[in-house]
Structures are given as structure tokens and as C-alpha cells.
Amino acid sequence: MGSLSRSEEMRFCQLIVEKDAAFNIVAEIGKQPYVQFKDLNPNVNSFQRTFVKDIRRYDEMERKLRFLESQIVKDEIVIPGRVDTGDYTILPTSELNTLEGTLTELEKDVKSMNDSDSQLKANFMDLKEWDAVLDKTDEFFQGGVDDQAQEELENLDEEGAVPRVEKGPVNYLVGIIRRERLNGFERVLWRACHHTAYIRSSDIEEELEDPGTGEKVHKSVFIIFLKGDRMRSIVEKVCDGFKAKLFKNCPKTFKERQSARNDVRARIQDLQTVLGQTREHRFRVLQAAANNHHQWLKQVRMIKTVFHMLNLFTFDGIGRFFVGECWIPLKHVEDVRKAIEVGAERSGSSVKPVLNILETSVTPPTYNETNKFTAVFQGIVDSYGIATYRELNPAPYTIITFPFLFSCMFGDLGHGCIMLMAGLWFVLREKNLQARNIKDEIFNMFFGGRYIILLMGLFSIHAGIIYNDMFAKSFNIFGSGWKNPYNASEIEGWINRTEHGKEMLVELAPEDAYDHAGGPYSFGVDPIWNIAENKLNFLNSMKMKLSVILGISQMTFGVILSFFNHTYNKSKIDIFTVFIPQMLFMGCIFMYLCLQIILKWLFFWTKEATVFGQIYPGSHCAPSLLIGLINMFMMKDRNAGFVVDGGKVNGEYREVETCYLSQWYPGQSVIEMILVVIAVICVPVMLFGKPIHHVMQQKKKAKELHGNATVRANVVSDSSEIVLNGGSKKEGAAHEEHGHGGHEDESFGDIMVHQAIHTIEYVLGCVSHTASYLRLWALSLAHAQLSEVLWHMVFVTGGLGISGTAGFIAVYVVFFIFFVLTISILVLMEGLSAFLHTLRLHWVEFQSKFYLGLGYPFVPYSFKTALQEAEAA
């Protein structure tokens, strides 16, 4: 927990390595995520850096690999393995040169095969079209279409309905066109030829493959009868405009067409054989490439990252050594030293690399070491803001509080089970799903949050049991603490009154109907409340008070955590002027309210009793906490006790009018007055405490500096310098002593404004944030009501109201509808809503009490991370 509760200690280091060993050393460092390099050449353009040529070389190799990958995917060949797994050792230079040559030859071969395949497919397409044209032409002539065309053209010529056509025999053109263009083609041709062309068409049943795009297309064969060369020219231009292909050498006789058809089909068969062999060869080549693709890509990308890191280094004066600066977690410094030594040995360097730890005033990056379980919770915190260096990390507490607050809003046993099963499915199939390398963004979002889904489902089951709620129904495990106090004659009387039109209202008074001897219900909510008319009144009151208690508890816990930050920073002024006043303010008002809620639950029951030494007549005198809180701030006088002094009159107590507004424990007004005064005093302490302390410290340091600077006039300059330097050291010590406060370099005005903002934010935030926690009650109410409405709308009104065989079938149909609506609305939509509200409660209400989040992340150089990012891009 140590590394997660507070970020790791960091060290700023300088790395000096020999030029020839730099590559292997950086490559060895990249095997573990321990080092974040600093760019020592910020003003140098990325295209002018030392290793830009090497990066371009491997960029070209990566481009070739991406081309091969596109061809492999196009042929639906599976690429085994993952890029970011396995060994991260870089191949020797000779093997990398061989790989470069292999990729060049592969790209050349695949492109050559693509060109050859495209040409073969184009020839195959031409032959298939020619075969279809020959078949359809026979069909046209067998149907007597030539005689019909001759007759129609001659009739048009004799009637003079259109301009006269040229003399001569009737000719025809045969062609092929895409089916979707046929209608437009016929209309344009009819108008362009002034109704003097006769056209007929027929669809080709077989789908043809476009050699350019590979898509399946539908085409039609057409035949056009016309007279004269002029009309032929017009037709050819229209065909060209519609990208229709004409076959001008179509045989005139059936015998010639039959001979041509036999020749075409023989050539088609030969081409199919050649295409099959070409595909087999292409498949073998791409399959071999696919088996090695991830390893090749991994090597190329790792080498690129090494050169990118080397571009962050600078040279020494003689150009023999590389100098780099980096951040390293303190506990991994020795691991990095070992990695550097291994890299130097691998390169055969005779000069031992040097790793120096430097002093710096720069704030280190924040590094919280996580695993696959804690990473999602750390991600939730980091989404709001990266923790300031060595600041207390909210993530360990979020692991419990986040799913718990979610379950308060999503508390349903049935819905929790669904969410739990979804989380379990992701967790149990974790390795299998990772190996499939699914790139769908929504899926990866759910998969990344698999552990938080699991916990939210588990906690929702717990909350559902407490609420006694499962798909809007209660379950009776421990029986009910309520009983029927009425006899048969009383029930008969109610039934008779109901039959006479009078409204019957059966009321179970807790004085008589509840089993007081059995104590509170064993666990959760009594199931009888599910059928009660005043169910919402009871549940709303309970959940509202629970929300207030949980909210104030979490905010108080946040304030307590701020104490550990102040202690770690050795800032006593923050403890006395921030933490203590904040705790007193929170305790005097809000923790006091929580105490009142709990005491009211414990002591103010339905029966007459003595509470805190005062006579309590019954539930109608239970104190009103809301009005009591208002009276507390107004310091309004209230009656002491619930009954009038003087005891009983006629055997009964004389109750105070509006007894629920009375003081319910001795000295309540005085105690509450003291609490209000303390809370009010805390505000100016928070507002002026640190600014006043700052002024006092400035005066003290100025006085010390003035005293140290007093030097006798006759002292030699060297001695004077020593005295003055001593004063500077004292000043630096004072600066160091109070440096953790964070305000020593700020002016009084800046600190005053800062404190004013934070004081106002805290005081108003305590009120607004407490109200904000009421969303726990509001969303729980909305979820329960929506679940109940869905149950009644689907089951009661729908399937369960139908009898007979139809009802038997309807139950299955209605259950399917209920299941779909439950998953889509009550689990996904309501779950997302509760998740976002829980996110807000943690980011604002909880973390604002102690978390600054002003840091920047530690981004270590790592082969695994670089490969994962490149794969996701």
C-alpha cells in the first residue's frame, strides 16, 4: 500500500555513456518502465536531430510492414500473437539489415503479384462479359428482335414522324453496361437518336467482380439497331458517356458465335486455373509473412523508440560521449544501474557508463505504481488531476468508497447480480480477450473497467439486500417484525364498510402491531414495507438521512487525510490554521447533525419513555431535526422538555404545544450556542491565520538579515564576504525550514486572496456538498421507482394478465422484453448515471478536502508502453 498511498520518491539523474554503447544501453533501459528522459535539445527541430536518418529508415520499414499487413488482412489471413508481448531484446545489426532486405523483396513480390492478379482478373472479366454478350445476342436473335427492329425503323421512315434516317441496311451494336445505369442510358439514347434507334436489353444473372475494386456488380447486355454511320457515331458517344462497353466484333451468324463461345469458355477455364495457382502462391507468401509480422513490427518499432530517446541526449565537448538527464524512482535506481551495465557489456564498451544523482529545484513527476486491479481506480483519480509530488493519493480509498457510493444509488439485488456476472465474465476471460486484441473503443472501455464493474456489482448486491429490493420486489427471509393486531370481527367490519362504498384504510400502529420484544429487523428493511401505502415516506426518510450521514462521514475523512499531507510537508501552520478549524467547523455543525440523526433513531421510538432524563410522550413528539438546525443558528428559545412542568393531570402528561420543537436533552440550547460560536470563530482563523503568520515570518527574516549584514567598516573585503555569506546561509536555512508551507515567496496580498478563496470555498462547500450527497437518496429512489414501473408495465399489465395457452406464450415474450429493457435501461443507462454521479462525489465533494492535483505524470520510457500506444493509434 505504501507506493499507492503516496507517490514514489524520485531522483533526478545524469547518464553519461560512450557513443558506441548508447544504443544498447538505452535499449536495455527500455525493457523496464523505470526511466523518464528529459529533452536536452528543446530548441532543435525534430528534422534536424542526430538520428533523424535512422528514424526515417525504420519508418520506411514500418510502412512496408503496414502494407504487408493490409494485404494479409485483405486476404483474411490471421496474424498470430501480439506486438506488445514476449521478449524485448533487439536483434543484432546484421539481422536487422537482413530484415530490411527481406521486407523490400516481400513488398516488391506482393506488388508484382497484385499487378499480375489485377491484369488476370481484368482479362477474366473481359472474357466473362464476352461470353455473356454471345449468349444474350443469341437470345435476342432467337426472339426475332432483328425483324422487329427492321419493321419499326421502316415504319418510322414511311410515316415521317421523325426526321428521315440515312438509307442503308439496319446494323446493330452489342454492349454491356452496369444495371443501375441502364434506365438512364435508354432514355438518353432514345432522345439523342430522335427515336430512330431500337434498343433491347437483358440482365446477366451472374454477379461479376470489378477487377479494380473487387466489389460484386450487376450488369446487363444491350443490343441497339440503327441505320447509317452518323447514327452509329451518336450511339458510340452516348455509350462512352455512360461507360458502357461496346463489342464491335460480335459475330453475325449463330455458327460464328457458337465457335467464339467455345473458344472463350476454354480461355476462361485456363484463366481460372492460372488465377487459382496465383492465389495459392500469394497465400503462401502472405501466410509466411503473417507468421513473422508481429515480431518484425515489434523489432522495427522498438528500434525507432530507441533512436527517439537518443535524440533527447546531447554530446559532451569532444563528441565521444552522450549525456542524458532523466527521472528515476528511488527504489529502481539500482535496477537502472544494472540495466546500464548489461547494455554496456552487450556493446563491448571499454568505458563504464556513469549514472549520477543530481540535486534540482524542479518538482519531480508523480509516479504511483499500480497493477491491473488498481490501475482503473488510479485512472479515475488521475482524470481529475495528477497528484502533486508526494501528495496523499486518493486511489486506495476510492477502491472501496467508489463502488460503495455507487451501490447506494444502484441498490438492487437483481441488477447487481447482472453487473457482477458481466464483471466476472470480463475477469475470467481476461487473457483470452487480451489475446484477441479487440480494437473496438466501447468494448475496450468496459474491459478496462472490468474490476470496478465487478466491485460495483458486488456492492450493489449488498445494498440490494439492505434495501430488500430485487427487481422492485422484496424477499422474505427472516419473516416480518409486524403482526396483525386485529380480530375477525374488526376485519369483517372493515369489509362491510367497504361494501357500502366507504373507503377502507387498514393501519398497523407500531405500538400494537410491531414485535418490540424481537428488537430491530434482523438485516435490512422489513419486507412488509413493499406492500405499504406509505412505503415511500418511510424509505425516503431513511435513505435521505443515510445519505447525509455517509456524505458527512466521507467529507470528514477527507479533512482528516489533509492532516497527513500537512504532517508530511512539516507545515505546522497548516495544521493549526487550516486542519483544526476545518475539523471544528465540520464537527460543530455537520457531525453534530449526524449525531442527532443517530440518537433520534436509537431513542425516540413510538412508545412513551424517558430519554436523557426527560419524559418522552411518543412518536408525535420526536424532534424535528431540520427545524432544530435552523433554530440552532437563529439561537431561538425553545421549551425545555416535551411536557409541561407539573407532572400528570388526570393520569396523563400535559404535553407542550409543538412538542417536536422542544429541547430534547438538557442544556441543548447552551451546547448548540457554544457549537455555533466555535464554528463562527473558525472562519476568521482559516481566513487570516496563514497571512498573519506570513507577515510575522517576513518581519523575523528581515530582522535576522539586517543583523547579519552589520559588519565593521574596517574589516577586509574577504572577511566581509564571509560574514555576508553566513547571513545568506541562515536565510537559506530559514527558507528551507518553512519551505513546505508553499507561500514563502508569495506576497501578503496573494496569500490573502488565496486564503479567502479557500475559506469561502470550504465554508460554502460544506453546505453545498452535504446537499450534493442527497443524490444518493434521489437516484436510489428514481432507480427503485423505474424498476417498479417496468415490472408493472411489462408483467402485470402485459403477460401475467393473459390466461390460457396465449398467456403461456405471452410470458416468454414478455420476459424477453423485460430482460432487454432491464439490461438497456436499468443496468446500462441507470448504471452509467449512477457511475457519473459517484465520479462527481469523489472528484468534488471528497477530493476537494485534501487533494490539490497539481502534479504532472511520470511517463517512463518503456518498450511495452510504446508498442501498446503504437498499436492503439
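Placed from the backbone N, Cα and C atoms, the Cβ positions cover glycine too.
The shown structure was predicted, so the numbers you read here are calculated from the model rather than taken from an experiment.
Applying an 8 A CB threshold to same-chain residues 6+ apart, the list for Trp190 (mutagenesis position) reads Ala197, Ile199. Listed in Swiss-Prot is the mutagenesis experiment Trp190 to Ala, annotated as follows: Section of excretory canal is increased with multiple lumens and abnormal whorls. No defect in collagen secretion.
The C-beta environment of Arg191 (mutagenesis position), restricted to residues of the same chain at least 6 apart in sequence and closer than 8 Å, is empty. Classification of Arg191 (mutagenesis position) by DSSP places it within a helix. Swiss-Prot documents Arg191 to Ala as a published mutagenesis change and attaches the note Section of excretory canal is increased with multiple lumens and abnormal whorls.
Reduced to three states, the DSSP call for Trp327 (mutagenesis position) is strand. For the published mutagenesis Trp327 to Ala, Swiss-Prot gives the following note: Section of excretory canal is increased with multiple lumens and abnormal whorls. Impaired alae formation. Accumulation of multivesicular bodies in the epidermis. Animals are shorter and dumpier.
For the mutagenesis of Leu786 to Ser, Swiss-Prot gives this note: Impaired alae formation. Animals are shorter and dumpier. Accumulation of multivesicular bodies in the epidermis. Impaired secretion of Hedgehog-related peptides such as wrt-2 in the epidermis. Accumulates together with che-14 and rdy-2 in multivesicular bodies but not in amphid sheath cells. The structure shown keeps the original residue. Following the DSSP three-state reduction, the secondary structure of Leu786 (mutagenesis position) is helix.
Swiss-Prot gives this note for the published mutagenesis Glu830 to Gln: Impaired alae formation. Animals are shorter and dumpier. Accumulation of multivesicular bodies in the epidermis. Impaired secretion of Hedgehog-related peptides such as wrt-2 in the epidermis. Every protein chain considered, the tally of other Cβ atoms within 10 Å of the Cβ of Glu830 (mutagenesis position) stands at 21. According to DSSP, Glu830 (mutagenesis position) is assigned to a helical segment.
Long-range Cβ proximity for Val844 (mutagenesis position), meaning a same-chain Cβ under 8 A and a gap of 6 or more residues, is found for His769, Ser772. Val844 (mutagenesis position) carries a helical DSSP state (H, G or I). Listed in Swiss-Prot is the mutagenesis experiment Val844 to Phe, annotated as follows: Impaired alae formation. Animals are shorter and dumpier. Accumulation of multivesicular bodies in the epidermis. No defect in collagen secretion.
Taking CA atoms as the reference points, Trp327 (mutagenesis position) and Glu830 (mutagenesis position) are 44 Å apart. Trp327 (mutagenesis position): 21 other CB atoms within 10 A of its CB, across all protein chains. Packing around Leu786 (mutagenesis position) is summarised by its Cβ count: 15 other Cβ atoms lie within 10 angstroms of its Cβ, all protein chains included.
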